Amino acid sequence: MKTISRQAYADMFGPTTGDRLRLADTELFLEIEKDFTTYGEEVKFGGGKVIRDGMGQSQVVSAECVDVLITNAIILDYWGIVKADIGIKDGRIVGIGKAGNPDVQPNVDIVIGPGTEVVAGEGKIVTAGGIDTHIHFICPQQAQEGLVSGVTTFIGGGTGPVAGTNATTVTPGIWNMYRMLEAVDELPINVGLFGKGCVSQPEAIREQITAGAIGLKIHEDWGATPMAIHNCLNVADEMDVQVAIHSDTLNEGGFYEETVKAIAGRVIHVFHTEGAGGGHAPDVIKSVGEPNILPASTNPTMPYTINTVDEHLDMLMVCHHLDPSIPEDVAFAESRIRRETIAAEDILHDMGAISVMSSDSQAMGRVGEVILRTWQCAHKMKLQRGTLAGDSADNDNNRIKRYIAKYTINPALAHGIAHTVGSIEKGKLADIVLWDPAFFGVKPALIIKGGMVAYAPMGDINAAIPTPQPVHYRPMYACLGKAKYQTSMIFMSKAGIEAGVPEKLGLKSLIGRVEGCRHITKASMIHNNYVPHIELDPQTYIVKADGVPLVCEPATELPMAQRYFLF
């Protein structure tokens, strides 16, 4: 058998089993665990290459071949780090394996035909589109910013740049829900909208779920009282939707213990569990130790750096409609900013005790930095805590799988949409992001939405080739015309779908049904289901997990930062 060197093979078809790649400029290294190809039968498009008539391309009609093929991709997902071809049909992933022409090639399970378009995945890392579960719908331009960062699903609430939305992720009531569903129908991104769960009687909640909400949000600015929590969870259990909560920072309606009692062992998604974004001061972080609570972070505190504390006070005053001239407002803000709990948050992520990452977009968080800050935290923790259990000196595969799950599969599981999005798996919507390894987590090479390119870095439009400067991210065809309706999805409750909301409003986007929200626990959070016993000293704010103090230094320098954003 003829052989070539690993370097020559990698240059031609991308790395293969046993090869390692550095993620951006971090100290994180992945190692390819398996290659689905048959060596010598790889497919590649181009002049003099394999995917040509009678060679790698068969004669079948469109019904018998994939619509889109990503060749020789390095798939990075919660379930593995592998090299494979990815087949897409009707906007969904239908194959992960070996592509080619079965008439002349062996071991083909993804058929290439005249109806197949090719995306070159050689040397590229491929991930599922990110899911951000903490979106304040303050402005529609967030969709572009999220997409070009690699996020393809927004879950949250709001109605625009008004006081209620600047502070809370809530789309309240039937009229607001209908108008926002009509508006987000035009966005080239998947969307789910939260109704308001801050009410002590059930009917006002039921009507919002029936109006098309994906779930419910309880927020202290609207009242996160024990009765509201109890009532909201009762309706959520009845109608199979998730509840997210920003609990009572001021402890006015009750302390942390009263909130836990009102939750009563039922599943709930706790936002910014560390507390700087809001929640029982100073001990909301103890919710990380509850088996029924799905804990999440928002990105302004992630990772802990020398600048983290300083920027938070002003952000908080703006977002929560506070007045710096009122001492009580200043005290409220200061009660939420604790460097000790912010430091502990990084470590809890690395232990797999905090399950989800999100943004808190324009409301103390940055919509385009969910993915970037997740990997900055992973890098910081490797430097400060060393190799993760199960990893080796050669690769960080376990740590990498843990961190990618935080913004892909786990938020999908938390909100009942994992049957449709959240991973690179057969049957799921083809929301796929391609990365050059040197730019991983920072600037995608291609954002595919529902099987079609939505955004891409594109050079001078009047140039003879696509690459000359200036290169900017620009909207592509999946964002235009009727195509955007066939490549993006609005998620809503079963009750909303059965009530005919999509038909009543004339929604054109794909409609995704929420299911299975109420029977999950923290144990369902993949690679991030550790339930430690959490203690917090109310005087020093030092956090302990299973008796061990969680202390780390702030970072003075981070990867994936200035050197990537000079231009």
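In case you wondered, yes, glycine gets a Cβ from its N, Cα and C as well.
The feature domain 'Urease' is assigned by Swiss-Prot to 129-567. Across the residues of the domain 'Urease' (129-567), the predicted structure has a mean pLDDT of 96.
Counting Cβ atoms from all protein chains shown, HIS136 (Ni(2+) 1 binding site) has 27 others lying within 10 Å of its own Cβ. Taken from Swiss-Prot, the feature Ni(2+) 1 binding site applies to HIS134, HIS136, LYS217, ASP360.
Under the heading substrate binding site, Swiss-Prot lists HIS219, citing sequence analysis as support. Every protein chain considered, the tally of other Cβ atoms within 10 Å of the Cβ of HIS219 (substrate binding site) stands at 25. Secondary structure at HIS219 (substrate binding site), as computed by DSSP, is strand.
In this structure, HIS312 (mutagenesis position) is part of a helix by DSSP. Taking the Cβ of HIS312 (mutagenesis position) as centre and 10 Å as the limit, one finds 22 other Cβ atoms among all the protein chains shown. According to Swiss-Prot, the mutagenesis experiment HIS312 to Leu carries the following note: Reduces activity 30-fold.
Swiss-Prot gives this note for the published mutagenesis HIS320 to Leu: Abrogates activity and reduces binding to nickel ions. With a cut-off of 8 Å between CB atoms and residues at least 6 apart in sequence, the same chain places ALA167, ASP221, GLY278, PHE332, ALA333 near HIS320 (mutagenesis position), listed in sequence order.
Classification of HIS320 (mutagenesis position) by DSSP places it in coil, neither helical nor stranded. Taken from Swiss-Prot, the feature active site, proton donor covers HIS320, and the record attributes it to a curator's inference.
DSSP assigns HIS472 (mutagenesis position) to a strand. Counted within 10 Å of its Cβ, the other Cβ atoms near HIS472 (mutagenesis position) come to 13, all protein chains included. Among the mutagenesis experiments that Swiss-Prot reports, HIS472 to Leu is described with the note: Reduces activity 12-fold.
Counting Cβ atoms from all protein chains shown, HIS527 (mutagenesis position) has 19 others lying within 10 Å of its own Cβ. The note that Swiss-Prot attaches to the published mutagenesis HIS527 to Leu is: Reduces activity 6-fold.
According to DSSP, HIS533 (mutagenesis position) sits in a coil region rather than a helix or strand. The number of other CB atoms found within 10 A of the CB of HIS533 (mutagenesis position), across every protein chain shown, is 11. Quoted from Swiss-Prot for the published mutagenesis HIS533 to Leu: Reduces activity 300-fold.
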Q: Starting from the Cβ of LYS217 (Ni(2+) 1 binding site), draw a 10 Å sphere and report how many other Cβ atoms land inside it.
A: 31
(Q) Roughly how many Å lie between the Cα atoms of ASP360 (Ni(2+) 1 binding site) and HIS527 (mutagenesis position), rounded to a whole value? (A) 23
Q. Could you give the Cα-Cα distance between HIS527 (mutagenesis position) and HIS219 (substrate binding site), in whole Å?
A. 28
Q) Rounded to an integer, what is the Cα-Cα distance in Å between HIS472 (mutagenesis position) and HIS136 (Ni(2+) 1 binding site)? A) 26
(Q) What are the sequence-distant neighbours of HIS134 (Ni(2+) 1 binding site), meaning same chain, six or more residues apart, C-beta distance under 8 angstroms? (A) ILE155, GLY156, THR169, ALA244, PHE271, HIS272, ALA296, THR298, SER358, SER359, ASP360, SER361, GLY365
**Q.** Between HIS219 (substrate binding site) and HIS312 (mutagenesis position): CA-CA distance (Å)
**A.** 19
